[in-house]
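*Asks:* Take a look at this one; I'll ask things after.
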Amino acid sequence: MLSRSLNKVVTSIKSSSIIRMSSATAAATSAPTANAANALKASKAPKKGKLQVSLKTPKGTKDWADSDMVIREAIFSTLSGLFKKHGGVTIDTPVFELREILAGKYGEDSKLIYNLEDQGGELCSLRYDLTVPFARYVAMNNIQSIKRYHIAKVYRRDQPAMTKGRMREFYQCDFDVAGTFESMVPDSECLSILVEGLTSLGIKDFKIKLNHRKILDGIFQIAGVKDEDVRKISSAVDKLDKSPWEAVKKEMTEEKGQSEETADKIGEYVKLNGSLKEIHAVLSADANITSNEKAKQGLDDIATLMKYTEAFDIDSFISFDLSLARGLDYYTGLIYEVVTSASAPPENASELKKKAKSAEDASEFVGVGSIAAGGRYDNLVNMFSEASGKKSTQIPCVGISFGVERIFSLIKQRINSSTTIKPTATQVFVMAFGGGKDWTGYLPERMKVTKQLWDAGIEAEYVYKAKANPRKQFDAAEKAGCHIAVILGKEEYLEGKLRVKRLGQEFADDDGELVSAADIVPIVQEKLSQIHEDGLNEVTRLIKGL
């Protein structure tokens, strides 16, 4: 039986420097009462030259570590693998852009852009999304056709709700297709990627809310909205996922200057939602829609799209929702957002917000919001080309964006009660057991065996100590979440033998199997293949909900 005795080691850590707060002097304490306040201030003030910092991250940001990073890396790996499968190539753009590049692209959300101080004569801002920088890149390099994916951080001065994945610094995972192709073909593939991506991450209870910018603009024309008012009315409609129609109508009439008749006409349409076939049939039977040029173009696109979504077998995930407006100014065709049951705020959200002790507390009573979104933007590249004095070039684009923080929050909620996530990718721990005055601990020998495993692509570790006791080695293996131990016994190793043992409570009484040291790599590979015959690691299994 292998030794399992526990040896406790207490390590004392001495600080190399001590920060002392200045105290009030005896003179100050004996001063008149009138000077007490000044003395108190002086006692709290840092000494000149002393650095004082707040050890915290800025509001709306956080450090990521341990099991959270394991989950996030699995999300990135899953999505990047999916993008590559669809022919995507990756690019990287600066985290900040010239302010003029971002200006006028985000409608009312432009106020959320982080502006930087003057940088040597250039006014810059942190990127708000990955779409506008991509369009700038396409225009700047005269690219005619590209499938690109980009996984990177973006920044917004939003009211954060950290536990819901609403942050000021967050990752987006984007896939975009630029170029002229058959109508609705790239659009339908982007929708298919949305479904593939979310289901591969174990998110199955979701709907893709879909609308068409031209249909929405046609509805506004039918209702009598002036062209110059379209965007602000669109931003009001976009609030229907968070506010009731009565509140949106009030905004239209009292704040946006629309008549009751116009608002009611808009309301007749934006309350419609259902399957693609259902809503397409309703709109096709509406003479006002079919006689409006813009709306008719959008309706024709939907008819084409339905053939392709059926081919990709994704119809059941899509809801044709005329209330979806998306506030960003650059969309020209299909628009879509992915929502789940967690997207909406709780029913008593407004009451909970009132009871909250602070704005930060109140922000927790919101929904996760959309977890992915996208749409077609055919004019953005040309807008940059013309503005820079280049030849006008119409490069149609369509794309999708996965919100990593919001997806992460959903996955974290789902697996919190599941098996503990392995903090590392380590599969095998190499140990050595022995004793006596001549016992060296076999540190170089452990390193040699570990190197053999590394060379075979097997994740392995060992304790960085010459004579580590058995308990400490088992503890290290348990902390790393290892499945297998390769043990160098003092006498067995001299005979060219190694012991391979499964780890875990159910194998506590199992001494393992003695094998030839020359065969250690294939034997370990065989043992690992038996642990998960489907080839999936624990994190992937948890994310997929298996």
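Any Cβ shown, glycine's included, is placed from N, Cα and C.
These came from Swiss-Prot, pasted as-is:
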- D129, L130, T131, R156, Q172, D176, R326, Y330, Y331: L-histidine binding site (BINDING)
- L198 to V: Rescues the lethal phenotype of the deletion mutant (MUTAGEN)
- V381 to L: Partially rescues the lethal phenotype of the deletion mutant (MUTAGEN)
*Asks:* Across all the protein chains here, work out how many other Cβ atoms are within 10 Å of the Cβ of R326 (L-histidine binding site).
*Replies:* 23
*Asks:* Name the secondary structure element type, per DSSP in three states, that contains T131 (L-histidine binding site).
*Replies:* helix
*Asks:* Over all shown protein chains, what is the count of other CB atoms within 10 A of the CB belonging to D129 (L-histidine binding site)?
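*Replies:* I get 20 for this one.
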*Asks:* Highest Cβ count within 10 Å among the binding-site residues T131, Q172: which residue is it?
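*Replies:* Comparing the binding-site residues T131, Q172, the most crowded Cβ belongs to T131.
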*Asks:* Show which residues of the chain containing V381 (mutagenesis position), separated from it by at least 6 in sequence, have their CB under 8 Å from its CB.
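*Replies:* Sequence-distant Cβ neighbours: A135, V138, A139, A178, T393, Q394, I395, C397.
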*Asks:* Given that the record lists D129, L130, T131, R156, Q172, D176, R326, Y330, Y331 as binding L-histidine, what is the largest C-alpha to C-alpha distance among them, in Å?
*Replies:* 21
*Asks:* Under 8 Å Cβ-Cβ from Y331 (L-histidine binding site), six or more apart in the same chain: what's there?
*Replies:* R213, G375, R376, Y377
*Asks:* Other than its own, how many Cβ atoms are within 10 Å of the Cβ belonging to L198 (mutagenesis position)?
*Replies:* 23
